[in-house]
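A.B. asks: Can you keep this structure in mind? I'll have questions shortly.
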Amino acid sequence: MASENNGSRSDSESITAPKADSTVVEPRKIALITGITGQDGSYLTEFLLGKGYEVHGLIRRSSNFNTQRINHIYIDPHNVNKALMKLHYADLTDASSLRRWIDVIKPDEVYNLAAQSHVAVSFEIPDYTADVVATGALRLLEAVRSHTIDSGRTVKYYQAGSSEMFGSTPPPQSETTPFHPRSPYAASKCAAHWYTVNYREAYGLFACNGILFNHESPRRGENFVTRKITRALGRIKVGLQTKLFLGNLQASRDWGFAGDYVEAMWLMLQQEKPDDYVVATEEGHTVEEFLDVSFGYLGLNWKDYVEIDQRYFRPAEVDNLQGDASKAKEVLGWKPQVGFEKLVKMMVDEDLELAKREKVLVDAGYMDAKQQP
């Protein structure tokens, strides 16, 4: 699916004949997204395409494509007039690939969403997490800076931060709240945050940090607790699973809808001056509350199915994250549209339908459900 498009910017700009009133249509803005195949990347791509952008995504080469979240908007690049999303091979661990594609694509905006983003996994692979999340951001910032110097162009940069950076700092957490990271992932995100601030202050780069609190959707990875719950719930409802094993049910998070949060990313890069913003719903809910709403929605009692497994507790727990997004609301004019219960039910609906399709395959003998508890 990835394309090697080495054309200049003029090749990818919209070329529209003047209308009768001689008004010339402005060229399309071009965005470059790392992590385009992830939850946030897919929603941001949809959002930017809706704004008339041409979107380029950087994807890693692997043994199989992980593009299911963007397949519905992919158009073969040979269809030049309609293919406004293009994919290219690159990696945040490879500085030369980042610089090469920025020079080729000539983006107006760069959104760095790629990461090893699982907190628990970061304890297992801390070196890799730091290389991708922290040093990867530094490589991309340097590629953008070098490109702007050589080309004389202005490129706006968005860095995806995380509420995990606050760690054990008491809520509510705002842009002025001190960081106290409690995992290799969170520490790496702190480094990326300060690299972004440094490049803004030292080189005048238009660079923003979005400190996003937990944001979920039906596209959330199945190894994250919210999606793990709704995925298991769907399978339990149709008889494919009997147990769900979880860790700390009292952990409280500020959960929003990922589709809402990508608008805030874009709004940050439309301001006159770059700055950092917390993006959150300003509501806190525990994992147990998520279980109450999700299982209750399907008429089930979660206590009949959930068991606690110590392996899912982190070496250093983060108990309570709840954001103060007043700055984003005031400056950006942003506010969340999807509330907690609506979000949970949205995810349950999608995963129930997925489980029903899965059951058809299991009943037909095309899948084996025995690996589930």
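Think of each number as a place in line: the chain as shown, counted from 1.
Cβ coordinates are placed from backbone N, Cα and C, and glycine is handled just like the others.
The NADP(+) binding site annotation in Swiss-Prot covers 35-40, Arg60, 91-92, 113-117, Tyr128, Lys189, His215, Arg220 and is backed by experimental evidence. Among the sequence features in Swiss-Prot, the mutagenesis site Pro107 to Leu is noted as follows: In mur1-2; strong reduction in L-fucose in the cell walls. The annotation that Swiss-Prot gives for the mutagenesis experiment Arg139 to Cys reads: In mur1-7; strong reduction in L-fucose in the cell walls. Mutagenesis annotation in Swiss-Prot: Arg153 to Cys, described as In mur1-5; strong reduction in L-fucose in the cell walls; the structure shown retains the original residue. Looking at Swiss-Prot, you'll find the mutagenesis Ser162 to Phe noted as follows: In mur1-1; strong reduction in L-fucose in the cell walls. Residues or ranges marked as active site by Swiss-Prot: Ser162. Annotation comment: Swiss-Prot describes Glu164, Tyr185 as active site, nucleophile, evidence class a curator's inference. Here the residue is the original one, while Swiss-Prot reports the published mutagenesis Ala191 to Val with the comment In mur1-3; strong reduction in L-fucose in the cell walls. According to Swiss-Prot, the mutagenesis experiment Ala202 to Val carries the annotation: In mur1-6; strong reduction in L-fucose in the cell walls. Experimental mutagenesis is annotated in Swiss-Prot for Gly210 to Gln, with the remark: In mur1-4; strong reduction in L-fucose in the cell walls.
Locate each feature and note its surroundings.
C.D. replies: Cβ neighbour count for Gly35 (NADP(+) binding site): 22 (other Cβ atoms within 10 Å of its Cβ, all protein chains included).
Cβ contacts within 10 Å of Pro107 (mutagenesis position), excluding its own Cβ and spanning all protein chains shown: 25.
If you take the C-beta of Arg139 (mutagenesis position) and look for same-chain residues 6 or more apart in sequence within under 8 angstroms, you find Leu92, Thr93, Asp94, Ala95, Leu98.
All chains included, 14 other C-beta atoms sit within 10 angstroms of the C-beta of Arg153 (mutagenesis position).
The local packing around Ser162 (mutagenesis position), expressed as other Cβ atoms within 10 Å of its Cβ over all shown chains, amounts to 25.
When Cβ atoms from all protein chains are considered, those within 10 Å of Glu164 (active site, nucleophile) total 24, not counting its own.
Within 10 Å of the C-beta of Tyr185 (active site, nucleophile) we count 27 further C-beta atoms, all protein chains included.
DSSP classifies Ala191 (mutagenesis position) as helix under the three-state reduction.
Secondary structure at Ala202 (mutagenesis position), taken from DSSP and collapsed to helix, strand or coil, is helix. A simple way to gauge crowding: the CB of Ala202 (mutagenesis position) has 9 other CB atoms within 10 angstroms, across all the protein chains here.
The Cβ of Gly210 (mutagenesis position) lies under 8 Å from the Cβ of Tyr158, Gln159, Ala160, Gly161, Tyr261, Ala264, Met265, Met268, Asp276, Tyr277, Val279, each on the same chain and at least six residues away in sequence.
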A.B. asks: Using C-alpha positions only, work out which of the recorded positions Pro107, Arg153, Glu164, Ala202 is nearest to Lys189 (NADP(+) binding site).
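C.D. replies: Of all the candidates listed, Glu164 is nearest in space.
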A.B. asks: In sequence order, which same-chain residues at least six apart have a C-beta under 8 angstroms from Leu113 (NADP(+) binding site)?
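C.D. replies: In sequence order, the residues whose Cβ lies under 8 Å from that of Leu113 (NADP(+) binding site) (at least 6 apart) are Ile33, Thr34, Gly35, Ile36, Gly38, Asp40, Gly41, Leu44, Ala160.
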A.B. asks: I need the most crowded of these recorded positions: Arg60, Lys189, Ala191. Count other C-beta atoms within 10 angstroms of each C-beta and give me the top one.
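C.D. replies: It comes out as Lys189.
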A.B. asks: So what sits near Gln116 (NADP(+) binding site) in its own chain, CB-to-CB under 8 Å and at least six residues off in sequence?
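C.D. replies: Once residues fewer than 6 apart are set aside, Gln116 (NADP(+) binding site) is near Ser122, Ile125, Tyr128, Thr129, Val132, Val133, Tyr185.
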A.B. asks: Where does Leu113 (NADP(+) binding site) sit in DSSP terms: helix, strand, or coil?
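C.D. replies: SS state of Leu113 (NADP(+) binding site) = coil.
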A.B. asks: Under a three-state reading of DSSP, tell me whether Tyr185 (active site, nucleophile) is helix, strand or coil.
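C.D. replies: Going by the DSSP assignment, Tyr185 (active site, nucleophile) falls within a helical segment, counted as helix.
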